[in-house]
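Trainee: According to Swiss-Prot, the protein carries these features:
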DOMAIN    463-817  domain 'MACPF'
MUTAGEN   W1067 to A  Reduced ability to promote parasite exit from host cells
MUTAGEN   L1068 to V  Does not affect ability to promote parasite exit from host cells
Amino acid sequence: MFVVDLSLSGNMRSLTHGKSIHRSSIVVVTHCSHRLSLSPLNRPALFPSHSDRYTVPWRCRPSSWRLWITFVCLLTLHMFGLSSAVKRDGEVPTANLRASLSPDSSKEDAMLLSAIGGIGPTESRLQHIPFRTTRYLPIRSHVLQSTVERIESPEALNEVPTKVERNEFTEKGDKTEQVLTAQADHKSLLEGRSESTSTAPDDDFDFLFEDDTPKKPKSRVNKGTSSDETSPGDRSSGEGSSASDSLLSVVHRTKGNATQANKNQKRITHPKSKAQHQKKVTKKQGIPGSDSLGTSSADFDFDIDSSSNTQADDSQRQSLGDSSALDLFGSDTGDTGDIFGFSNSSSDGGNAAANDGGLFSSSGMGPTGASDETSANPLGSILGGVLNPFAQQQSITPMTDKADEWSKENMKAFEEKMPKKMRDDGSPDSWYKQAVPQESVADLNRMRENRRIAEENRAAAPLSAVYTKATKTVPAINYLGAGYDHVRGNPVGDPSSMGDPGIRPPVLRFTYAQNEDGVSNDLTVLQPLGGYVRQYVACRQSETISELSNLSDYQNELSVDASLQGGDPIGLNSFSASTGYRDFAKEVSKKDTRTYMLKNYCMRYEAGVAQSNHLKWNVTLAFAAGVSQLPDVFDAHNPECACSAEQWRQDQNAEACTKTNVPIWISFIEQFGTHFLVRLFAGGKMTYQVTAKRSEVEKMRNMGIDVKTQLKMQLGGVSGGAGQGTSSKKNQSSSEYQMNVQKETLVIGGRPPGNVSDPAALAAWADTVEELPMPVKFEVQPLYHLLPVEKQEAFKQAVTFYSKAVGLTPQDLSALTGVTRNLPKQLTQATQVAWSGPPPGFAKCPAGQVVILGFAMHLNFKEPGTDNFRIISCPPGREKCDGVGTASSETDEGRIYILCGEEPINEIQQVVAESPAHAGASVLEASCPDETVVVGGFGISVRGGSDGLDSFSIESCTTGQTICTKAPTRGSEKNFLWMMCVDKQYPGLRELVNVAELGSHGNANKRAVNSDGNVDVKCPANSSIVLGYVMEAHTNMQFVRDKFLQCPENASECKMTGKGVDHGMLWLFDRHALFGWIICKTVNEPAMHVATDVGKAKGNGKKKKGKKGKNKTNAPNEVEEGQQLGADSPSQVSVPADADSGPTSKTMSSLKLAPVKLLDL
């Protein structure tokens, strides 16, 4: 049976054997019979007005005359008005449906009127969206939601393809209507409207990639609210029968699909884009300019059966010469196009039938063209000029440019997705379901890998070419990795060599490569592997002129340009063996001159290497050969060795030194230095060192002229009057005044200018700096990092020996400057500062002074454990000393003691030691560095907890020894020690004595306020205090902060009483301990035997003789002056026994000074 469904409504049910036809439809059913008859199914009249259903039976075999008869019958039915719309209740509407339709009519009426050429969507305020071709999906059950109830209809266990067609309409606030068609023998499952929204994707190709490709966001054709409405498709079953979609779907430009299927099968149809449909129409109508099958998006507009693979396509079936290709109604072996040119795909046992053109497939009047192949039906050319009576003629237009653009976009999207999809394996879930051979996959992967490698090679080729362009290095790179002698060096420059005399031969051997590691980041120059090079263009003049008052100021000025990593000083006696250092020492010793320094920098390059101990650098052949000759020990470090630094200074060829390995080490250090350069700024530097008379400086100050500004003006640095707060008259005097100064200019890098005062000459010099740069600022690292581990300790000992043997000693400075350096005097003239409070805290020196020595302690005698006890040394040369630790509880306390002076004593070195936790039973020992001995220090034993002070003890170190020890006390848990060391040849060292005392300790007595015990630390006889402190340790340290005091200088004793604080309860008392430590100086030590002492002694003696009638009782601050009275004959000197006792309490001691001989010098 062949059924043609001319549905004018979106709602109807299946038709099977001419039975049960739903409302509002005209159906022509043709049976295989011997005669043609038109008879109503439900009405007696042959042509009643607006009949519902008719059947047209005849014999099965189609032919051309049967086609003509069928077409004439259909045309006649249309002329008699049988294709009119019928309302839901079966009544015939008025003749003029267009006039009877109101804006409030149902969507079905609006769709009906639009289909037969009535008012358009704009007039009816409704929008019509054409059908789209759909795909078939296997489902097991359908859930249908009506306006009244929800019904579930389970299907058979086997998957039944079901086709759902939707029409979309949009109206204000309306819901979506969907109608599902099912088998004819089932009852209606849907009577109302389903309140659901279509979720069909608009993209024509998304369903091909649903296995792993995410869906695109839905893009509606209409703006505003959209609704979907379903139009049913008729089904028929039986051998050799074929199905056709309704003619009304043709009017709506919807592709109809008819399939040979079992009667339990259903299909689900999703809408497709209007642009896609118009593209197919244009192609079927044969409009010029349409693309071929291979380029049109219609080529991919096909349904995919999810349960089977496609076996043949239309082109293959036509090429085989299938006899059914031109059959109008199809045959038992395949599907053919219907009379209106629709191509239908059918599925039977996993086989896809071929599709052919139908009646209107090639005619210009065909409303749609859904076939993938151009129809070969001869009726297409015969009826080319016949108008389609069932469609709106205005909607049949050729493909627009916009539709063609949409088609190309769809084709482009498909081509973009196809390669991605083809990369997937041929798994059963894959969309194409093709078994790809493994060899093909391997070949494809191999080709893809070859393309990737080729692309990488093409990308890397320009980079390698860029790297090969870098062929030069920066001019000053040869200084990087060079050795440096910190004792003989001088970054400012040497007057004789006009350069830094500390630069030594290269130590590091660099490797270069033209790659990303061997070329600078700007791809201009080569750089060492593991290092870096970059341009650094900067020329600046110092904003301020530095006034150098002493050797410490000079050393600090040099350390700005040459320092260890982080800016710390290089080491002992740094730069002291250079000519510039000796000259400045002579100049600064003169009290009638003032020295100033001004620097100008012009930097061009910066270079550096990685400063890591884990990086093994390559060294030069000469350095490696020198290291191989070094022994593993340094003989002079042995106390029994007779070759000391003093012996080497006096006679290095003496037998005491030649029999040792000391010459080998000294030769190695003199050749390669003590350090090596790891970072440098290369360019030029011009240093002005100006010396002016003291009287000249005082005269300028009296005139109101700023000395530093005047020097800048004379040196060409700044304009007159800059930075001065004087009157205009004084400014005029400043501009007219010329200082009488002695100027020395040192130039490093570039071509030295002829006249350093000429700006043009200075500009020419700055231009030559880039071609001839030299290190103007650099950082160094100790050379022992490049030595084997077994030789590093010996190298450190050798460097200390070298610094003392070659550099200036205190005796040398005394002889050079004519000023006696005496350690007790220097310490006595310093300022003591004691601070207490919560940790960390800090103690600060008075203005203009820096730290000479000191310590910071963290104490807690209430909490158990030993982690609450810490001690560190205060770094010299800084303005303050920071505490140690943090306050984790209210009983954590800090104590800081520092000694401040105008300049640090570089020869003093501090040592701190702590015992491991719970090691109180072991003796703690600390040693001074090489060639140094103890000046003073103390050791303390402590224990945590409220009763820890019961085990507290303190001991002093012995002056002149190289080791200081602290023996534990009973019950102690931790020992810590602090001491200071100095060169054993330092003047006045033998005058000092250390004293430590533990006073009252035990339970605190709150009734004895400020008198709870005492501590009294006394100096030995004939000595006075140089420095020291007294302190009270308490269970609650926060309540005794005021009981931490420094001892008065020149006094004979230092004492303090307890505060009397007890916060214990019942029989639990707080503990406390009072203790102190002092350094005393003796008064019977002869003065230093130097020539200047003789002159001062005679002068002082004459001066004293002139003071007749004066009280001969000397104040404590006159003790040292009295020591130098009459060096030629014995003198009586009064020394107070206790400075606090007043002038009436004094003890006299006579001492006889040894005669001074010039031969002793």
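Please read every residue number as a count from 1 along the shown chain.
Just so it is clear, glycine is given a Cβ too, placed from its N, Cα and C backbone atoms.
No noted substitution is present; original residues retained.
On this model, are these features tucked inside or out on the surface, and what's nearby?
Mentor: Averaged across the domain 'MACPF' (463-817), the predicted model reaches a pLDDT of 84.
The secondary structure of W1067 (mutagenesis position), as reduced to three states from DSSP, is coil rather than helix or strand. W1067 (mutagenesis position): 6 other CB atoms within 10 A of its CB, across all protein chains.
Non-local neighbourhood of L1068 (mutagenesis position): S946, each in the same chain, at least six residues away, with C-beta under 8 Å from its C-beta.
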